[in-house]
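Chemist: The following feature annotations were taken from Swiss-Prot:
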DOMAIN    148-247  domain 'SH2'
DOMAIN    543-813  domain 'Ras-GEF'
MUTAGEN   E733 to A  No effect on interaction with NEDD9
MUTAGEN   R743 to A  Abolishes interaction with NEDD9
Amino acid sequence: MAAGKFASLPRNMPVNHQFPLASSMDLLSSKSPLAERRTDAYQDVSIHGTLPRKKKGPPSIRSCDNAGHSKSPRQSSPLTQDIIQENPLQDRKGENFIFRDPYLLDPTLEYVKFSKERHIMDRTPERLKKELEEELLLSSEDLRSHAWYHGRIPRQVSENLVQRDGDFLVRDSLSSPGNFVLTCQWKNLAQHFKINRTVLRLSEAYSRVQYQFEMESFDSIPGLVRCYVGNRRPISQQSGAIIFQPINRTVPLWCLEERYGTSPGRGREGSLAEGRPDVVKRLSLTTGSSIQAREHSLPRGNLLRNKEKSGSQPACLDHVQDRKALTLKAHQSESHLPIGCKLPPQSPSMDTSPCPSSPVFRTGSEPTLSPALVRRFSSDARTGEALRGSDSQLCPKPPPKPCKVPFLKTPPSPSPWLTSEANYCELNPAFAVGCDRGAKLPMQAHDSHEMLLTAKQNGPSGPRNSGINYMILDGDDQARHWDPLAVQTDEGQEDKTKFVPPLMETVSSFRPNDFESKLLPPENKPLETAMLKHAKELFTNHDARVIAQHMLSVDCKVARILEVSEDRKRSMGVSSGLELITLPHGRQLRLDIIERHNTMAIGIAVDILGCTGTLENRAGTLNKIIQVAVELKDAMGDLYAFSAIMKALEMPQITRLEKTWTALRHHYTQTAILYEKQLKPFSKILHEGRESTYVPASNVSVPLLMPLVTLMERQAVTFEGTDMWENNDESCEILLNHLATARFMAEASESYRMNAERILADFQPDEEMTEILRTEFQMRLLWGSKGAEVNQNERYDKFNQILTALSRKLEPPSGKQAEL
């Protein structure tokens, strides 16, 4: 550059400036010793332009000028002497010199070389340290805020960074863009583990990304790393590699990527969940050199590639079309957008994810709720016709907005005799509006009679999610006028078909003081030692499967799934308690279900904390309880009792028993692994409303009832505050899942009943085991004959203190341990 642009300048002519030409040329040379000594003087040099810029104010005195600033020429530097020797002035005496802008040789100007490498070299350590600190101060869920994340570095570089066993770092996968790799050293060997990335599509409009190695999945990579580092958990069972020492980066991510030449190209959408917010960019319908210019103007070295949007509406992040073929210059307007223009074919390297088929980008403010929704233009629109006007006039008649809450299940078509407004709270006669009850239907008499018989046998009919056909319940003598067989029915059958309004129960089905027990005296004190010992012996002497069968049998009776009489069905208005808990008059049943669940959880906790013997005895009791939970989950399908056991095991009074859990891992290793790897993740799935995805309905006899009844009766439960899923960021989505599960439970109540009967077909109950598992017995055992009648809130608060005292008695807290 120096030889080409400044070779024609005179060397010995007097020039009225403070610096010789060589001073300005020194800025352009990457090998000049002067430039190396004064990098700090050019920190504010911009790399975004190639034209010289004039500084405001008096010229600054540079640190390299030690001899003062006079108009007399300075001693030439070696670089200046070389230039003069190459181009002597006497050889060019006859030439005419045409100078450029007079400010070109002004010493206050700085020439900038547009060089990425020079820009990196000019960055001082203080500036890099400041940028690194800015990255580390981001949100803890942002991958860039963790120093063990090194971005896009090569595999060999990562292997050189881990030197000792336990060292680890996380980097981007260069062979599989969008994925991440954990590099660590174990047994003096560098190992690479790909972090599996799974996209869970909870609905058409919402999806989430989870990361995992083998078993448990996490919502973010920082959460995954924290779990494996904090618990010293092996990355894989085969390798046994354990990570505990992070290798931290010392420079910003962009510097690492530029240093190793691994700056990402297009298609880095894979890590959207971890990166920066999207940047709104305008689009263009022109192609050519502007595409390449826009490509080079994009910031490089980011963790994430920015998704492109159009106008003011949020584009769908799952299916963003590669906009390389269609870009919009900044000076162009959206006034002339052709309809039906055909996109150029995509190259194989481009993203081939499905995208909306409309060639016109959305520019309004209507949100995209589902990637599957495609704009439909009217058939009379001609191909290539231009739409003129503002953004709101791109479509003559905007399509209707989709429903923001997608239907989880298509409702069944209503029956001819049921109105669309019929619901559980309306027990009205089931004739269509405007239908004359006395009118005969000669053409449909036979068909209607067959429909009545079918409804009497099968139960569910019409849009109601009930097992009882309300036409039969609501029918009266006038409705029978067109039924050919109604005249032949006797009075007894007429009584059975008469409508009986459902009863609003106000008294609990649990009456501890009226409970006749063979093991308890008429009056007993709370937590009697002899009775606790006898109950523990029964629990120890029976097999885990037998105990699970007894629990299922009692649960089915409490939830009114089995052994429900016809009178009880008529008083409920439905055929199953799974339907009743979804209805307004099922409040008392919901309270009873909550009572049994909490009482059962407290009883299991007392069974563990009441072991005053050796540490091995407590570990054995814990092992037996976990085995019962496995049987309830796999063999019995009793998710209600399973959740009660998991609630007991996750109480703070139980989880703090470190010695007990350590003894369980030593003596019952397989059980401990089963609890950590299978039961806890499965319990989390249940409480997030995803059991329909992971649990086949044919294997469930008693579904998970607690989320629904707790939502409907929140003011009655203060034992544990909010549930675990209510503190989740996706609590609204989980709430919708629980409500959809409640609808499914009401519809599939008959299926649950058949599953329970099949599982308990050959069951022979033991009287004493059945008694100790009944709610009335447990209430009297825990609170005594007098305390069992006290209000729920008082009973739970007092017993919470009792459990805390028992836990501290078994394993006294250390001085540094926080209180429960």
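Glycine residues also receive a Cβ, built from the backbone N, Cα and C atoms like all the rest.
Locate each feature and note its surroundings.
Modeler: Following the DSSP three-state reduction, the secondary structure of E733 (mutagenesis position) is helix. Its own atom aside, the Cβ of E733 (mutagenesis position) has 16 Cβ atoms within 10 angstroms in the protein chains shown.
Of all Cβ atoms in the shown protein chains, 14 besides its own fall within 10 Å of the Cβ of R743 (mutagenesis position).
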Chemist: Mean pLDDT for the domain 'Ras-GEF' (543-813), rounded to an integer?
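Modeler: Result for the domain 'Ras-GEF' (543-813): average pLDDT 89.
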Chemist: For R743 (mutagenesis position) and E733 (mutagenesis position), what Cα-Cα distance in Å is obtained after rounding to a whole number?
Modeler: 16
Chemist: Name the secondary structure element type, per DSSP in three states, that contains R743 (mutagenesis position).
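Modeler: For R743 (mutagenesis position) - judged by DSSP and reduced to three states - the answer is helix.
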